[in-house]
Amino acid sequence: MKEEKEHRPKEKRVTLLTPAGATGSGGGTSGDSSKGEDKQDRNKEKKEALSKVVIRRLPPTLTKEQLQEHLQPMPEHDYFEFFSNDTSLYPHMYARAYINFKNQEDIILFRDRFDGYVFLDNKGQEYPAIVEFAPFQKAAKKKTKKRDTKVGTIDDDPEYRKFLESYATDNEKMTSTPETLLEEIEAKNRELIAKKTTPLLSFLKNKQRMREEKREERRRREIERKRQREEERRKWKEEEKRKRKDIEKLKKIDRIPERDKLKDEPKIKVHRFLLQAVNQKNLLKKPEKGDEKELDKREKAKKLDKENLSDERASGQSCTLPKRSDSELKDEKPKRPEDESGRDYREREREYERDQERILRERERLKRQEEERRRQKERYEKEKTFKRKEEEMKKEKDTLRDKGKKAESTESIGSSEKTEKKEEVVKRDRIRNKDRPAMQLYQPGARSRNRLCPPDDSTKSGDSAAERKQESGISHRKEGGEE
């Protein structure tokens, strides 16, 4: 790579620096250009020479001073930077150091000395170091800090002078009483609180205010509704009282002509009976032309009498009742909405009564359902117990039948048992429970009889026992068949 870099610019420079018509001077210029290129190549080689070294894999607890002690004696260098461990790179928490040497020979000696050198930490763990060229060969420049022009000029600053003046006045105020100071502090706090207004706080305050206004409106409406209801009830009651009074007055007025009528009632009754009898006779008879005209005249006269009576009653009522003034009539006209409010109140009462009736019906229906469920449960339990009893009866019958069958089987085995009993009587051994047959009947005093009686009598007794068993089995069968 170095040879290519050396040859390429030479060829270019030669072609460019050969002007036409200048032969002798061209040789001198070519020699100067070759010298300049050699200097540039040397500078490039110096720049390309690696001088910055990094020491990696150092213990995480190692400090800069401890590392410098280990590296003594240090060769000539112009840059030394130490970086402690980084906890974010766990578990690879190692320290490292960068050194820029002035001489290339010192780099080789340093590498031979510290590459693979084992460092120990506080806990005695070993950390073999690695020495190699740094990937970034440039060194950080040390910035020369310029002196600030404002250093030592605070006494001349006008703001500082104002501060000193205000500070002196504050000291004078401190001599005042604590009450005045508290008042001043409270006033300042109030001003600060009043000034602290953000859009969020204003929004929340407005929201709270709107809620309070809505609540007040609701309360006011409820109060008005209650007042209106009370007024409607009061008016309705007053109207009812007034109507009752009017009805009572009318009844009193009607009673006066009724008393007068009571005196003439017997005559009227006689006339009525006579009229009924005459009417019946007339109905039986065929009406003639003259009679029909007379009947029409009588009916017309009756109608006129009835109309006259109704007019007299109306006139009597109007005379008896006091005349109302125009103001009262005007007051009565706007009473229509009051009547409507009374009707609404009555309708509400009717709806409430209907709701109560519906609730009572639902409760009765639920009670009936519960009673039906309880009855069904009782029926189910009764049926269950009845079925259980039937099953028990069937089981008892089956057991009785099984006993009868087993008795028959014992009769067939009886002959074989006779021979065994004879041998047992001869031996006169005690019979144990395990040696007894499964279906042998209990015979009290059988052992004493066997000892006293000869073997022939024992056989007879065995035959009689077998006959008894047969008879008992037959009787059981008969009972089972009858059942």
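Our numbering is plain: 1 for the first residue shown, then up by one each step along the chain.
Cβ coordinates come from backbone N, Cα and C, glycine included.
Note that the structure is predicted; figures quoted are calculated from it, not measured.
DSSP gives Lys52 (mutagenesis position) a strand state. For Lys52 (mutagenesis position), applying a Cβ distance below 8 Å and a minimum sequence separation of six or more within one chain yields Tyr79, Tyr98, Ile99, Asn100, Phe101, Phe133, Ala134, Phe136, Gln137, Lys138, Ala139. For the published mutagenesis Lys52 to Glu, Swiss-Prot gives the following note: Abolishes interaction with UPF2.
Under 8 Å, Cβ to Cβ, and six or more positions away along its own chain, Arg56 (mutagenesis position) finds Tyr94, Arg96, Ala129, Ile130, Glu132. The annotation that Swiss-Prot gives for the mutagenesis experiment Arg56 to Glu reads: Does not abolish interaction with UPF2.
A mutagenesis experiment is reported in Swiss-Prot for this position, Arg430 to Ala, and the note states: Reduces NMD.
For Arg432 to Ala, Swiss-Prot lists a mutagenesis experiment annotated as follows: Reduces NMD.
Looking at Swiss-Prot, the entry for mutagenesis of Arg449 to Glu says: Abolishes NMD; when associated with E-447 and E-451.
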